[in-house]
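To keep things clear, I will list the structure first and then write my remarks on it.
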Amino acid sequence: MALLQKTRIINSMLQAAAGKPVNFKEMAETLRDVIDSNIFVVSRRGKLLGYSINQQIENDRMKKMLEDRQFPEEYTKNLFNVPETSSNLDINSEYTAFPVENRDLFQAGLTTIVPIIGGGERLGTLILSRLQDQFNDDDLILAEYGATVVGMEILREKAEEIEEEARSKAVVQMAISSLSYSELEAIEHIFEELDGNEGLLVASKIADRVGITRSVIVNALRKLESAGVIESRSLGMKGTYIKVLNNKFLIELENLKSH
């Protein structure tokens, strides 16, 4: 398959990913097919975001690493010493993707390290390995292009997380601002009583202790529930089961208390 055709396959992977959750496993599989090597997409902290195996490496430590989806801390840290593509590293390199305890089995094993960079920062590393054949210039062009595509997707995922975070916070702030003073007071007491993200409470007991009517508590809970911040379920005589759905809610409530 010609270089141009392989580049188009990577392009189509990028186009297919538009607007969908990032799937690093599919990306790794595509790169495996066009570069014909084992592919590992590793985050800054060594988390294995995606991988695809072209040539099996029989080793218990490697198997566990793939199951845990985590590269060793020391190895991950060392990857930051590789600022640009470093190709065809042998089994004796500290960056080898082969298990050094089986050095004799993988004497011809070659590793290529490609930094994943986006927005001017190091986002992770693309690691490629082969049992023997050298990585040529075409392979390196595809690997670097693949790393660029992966970097774009990591940035997109980050942007979506930031957006979701901002949306969650805005929903909570709107829900809290819709509460009257007595309703807000009731909510503060309810979540002091719960002491966590979910639990059971008896509204009448809180109402009596704080000196507010039960209807104030019910109204406050309804407002938060309609905003999607909590869910509540009546368990009859036992009380009301409450669960926080928006993880920004308790933080915002705590912030209000400290002001």
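Backbone N, Cα and C define each Cβ position, glycine as well.
Sequence annotations record features per position, and here Swiss-Prot assigns GTP binding site to Tyr51, Arg69 based on a large-scale study or a structure entry. Around the Cβ of Arg69 (GTP binding site), the number of neighbouring Cβ atoms within 10 Å comes to 14.
The L-isoleucine binding site annotation in Swiss-Prot covers Arg61, Thr96, Phe98, Val100. With a cut-off of 8 Å between CB atoms and residues at least 6 apart in sequence, the same chain places Pro99, Glu101 near Arg61 (mutagenesis position), listed in sequence order.
Summarising the annotation, Swiss-Prot assigns L-valine binding site to Arg61, Phe98, Val100.
Record note (Swiss-Prot), mutagenesis Arg61 to Glu: Nearly complete loss of ilvB repressing activity in a BCAA-containing medium. The unchanged residue is displayed.
One entry in Swiss-Prot concerns the mutagenesis experiment Arg61 to Ala. Its note says: Retains some ilvB repressing activity in a BCAA-containing medium. Retains the ability to respond to GTP, but responds poorly to branched-chain amino acids unless GTP is simultaneously present. Secondary structure from DSSP puts Arg61 (mutagenesis position) in a helix.
For the mutagenesis result Phe71 to Arg, the note given in Swiss-Prot is Loss of ilvB repressing activity in a BCAA-containing medium. Phe71 (mutagenesis position): 21 other CB atoms within 10 A of its CB, across all protein chains. Under the three-state DSSP scheme, Phe71 (mutagenesis position) falls in the coil class.
Under its mutagenesis entries, Swiss-Prot includes Ser215 to Phe with the note: Strong defect in ability to interact with the ilvB and dpp promoters. The local packing around Ser215 (mutagenesis position), expressed as other Cβ atoms within 10 Å of its Cβ over all shown chains, amounts to 10.
Listed in chain order, the residues near the L-valine site other than Arg61, Phe98, Val100 are Asn59, Met62, Thr96, Pro99, Glu101, Asn102, Arg103, Phe106, each with its Cβ within 8 Å of the site Cβ centroid. DSSP gives Phe98 (L-isoleucine binding site) a coil state; it is part of no helix or strand.
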